[in-house]
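Pulled from Swiss-Prot:
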- Ser73 to Ala: Loss of MK3/MK6-mediated phosphorylation; when associated with A-153; A-254; A-285; A-307 and A-323 (MUTAGEN)
- Thr153 to Ala: Loss of MK3/MK6-mediated phosphorylation; when associated with A-73; A-254; A-285; A-307 and A-323 (MUTAGEN)
- Ser254 to Ala: Loss of MK3/MK6-mediated phosphorylation; when associated with A-73; A-153; A-285; A-307 and A-323 (MUTAGEN)
- Ser285 to Ala: Loss of MK3/MK6-mediated phosphorylation; when associated with A-73; A-153; A-254; A-307 and A-323 (MUTAGEN)
- Ser307 to Ala: Loss of MK3/MK6-mediated phosphorylation; when associated with A-73; A-153; A-254; A-285 and A-323 (MUTAGEN)
- Ser323 to Ala: Loss of MK3/MK6-mediated phosphorylation; when associated with A-73; A-153; A-254; A-285 and A-307 (MUTAGEN)
- Phe388 to Ala: Reduced SKD1 interaction (MUTAGEN)
- Phe395 to Ala: Loss of SKD1 interaction (MUTAGEN)
Amino acid sequence: MSNPNEPARALLPYLQRADELQKHEPLVAYYCRLYAMERGLKIPQSERTKTTNSILMSLINQLEKDKKSLTLSPDDNMHVEGFALSVFAKADKQDRAGRADLGTAKTFYAASIFFEILSQFGPVPPDIEQKHKYAAWKAADIRKAIKEGRKPTPGDPVDDDTDLSIPSSGPSGSYDHSASDTNTTSHHRTELDPPHDSNDDSSHHQFPEVPQHPLPPRFYDNPTNDYPADVPPPPPSSYPSNDHLPPPTGPSDSPYPHPYSHQPYHQDPPKHMPPPQNYSSHEPSPNSLPNFQSYPSFSESSLPSTSPHYPSHYQNPEPYYSSPHSAPAPSSTSFSSAPPPPPYSSNGRINIAPVLDPAPSSAQKYHYDSSYQPGPEKVAEALKAARFAVGALAFDEVSTAVEHLKKSLELLTNPSAGAGH
């Protein structure tokens, strides 16, 4: 693919984060894909390519399959927020202890992605927005220091006039994801180059550059928030404070040994929170959070030259993307120009064709109780199904759109129809 303006470039950071989390945090992975799909559907038809359309159509089908194995609820935003705060806290603790490295920058960047996808649930609280900006800035600042051969400066900006705003690269307002990273873009290649170790020369990992002009004040402008490296303050919710998070041990940690344990959300937390059940207050597990060993990017070679697919996470037994120090996990996503596999077989392959319930006979008339009022969960599910139908129509997938519309109608009119299935 020679088009440098491929719209699908902006979706890859969210899809790559979803791949990393698929096994141990499928709910967060689902919302990463949902956010990517919603962004993708906003791409004007005139700007879409065959690659764009293929990714979006496959995303719709993948989300439908993922929903069957998940239990969605109105409180999912709290779970995603808690996970984002935990990832942020892990990077922040390592940075403030003076141990920041390229892995720390990648973890900060991943946290900024998780903070960003919270916007799909509604307005983001100011403290989360500040952490989002700080995480993105910190990723760039650490990367810049390593590139210049100096030790990253721990904690907040030394200069009060340092710009913490997120670099913008387009109408979406998100920072640039287009830098080349040979370790991450192999997800979406038709022909793959040998993977590169993430510990190679740092020039292989492109992060947003730190802005050179002063704008807003420092992130922590409250004196009470200028906490020392070893005793961070509690975050603005009941999620565990940084001092209960495991100390980072370097990029060689095995990712995802324990799933994230969600903690209830309260607006006014006590001063000191107990650690979550997966942590020990004295000997915390260093592996309870993922190590994000790649920086999302999109190089020219990452786009196929033929009509691609964005199928399941089990397209190939050897994943295209994995941590360099851990065994490959079957959670990668790939493009393929070969004929699609069967819809769903015992070896884990999933076809990108939609797997939907059989449609009722066209001769069957639809009857429903007009006095029935569906609950909020059913209305939310019906809205999602309707969105999928609109997305399918954008690719002339009429039959798929009809099935989603029928599902939406069923949720709104049938008391026995189940939400989240």
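First residue shown is number 1, and so on along the chain.
The backbone N, Cα and C atoms fix where each Cβ goes, glycine too.
For all the noted positions, this structure keeps the original residue and models no substitution.
Around Thr153 (mutagenesis position), the C-beta neighbours below 8 angstroms that are at least 6 residues distant in the chain are Asp141, Ala145. Phe388 (mutagenesis position) has a Cβ environment of 26 other Cβ atoms inside 10 Å. Between the alpha carbons (Cα) of Phe388 (mutagenesis position) and Ser73 (mutagenesis position) lies a span of roughly 19 Å.
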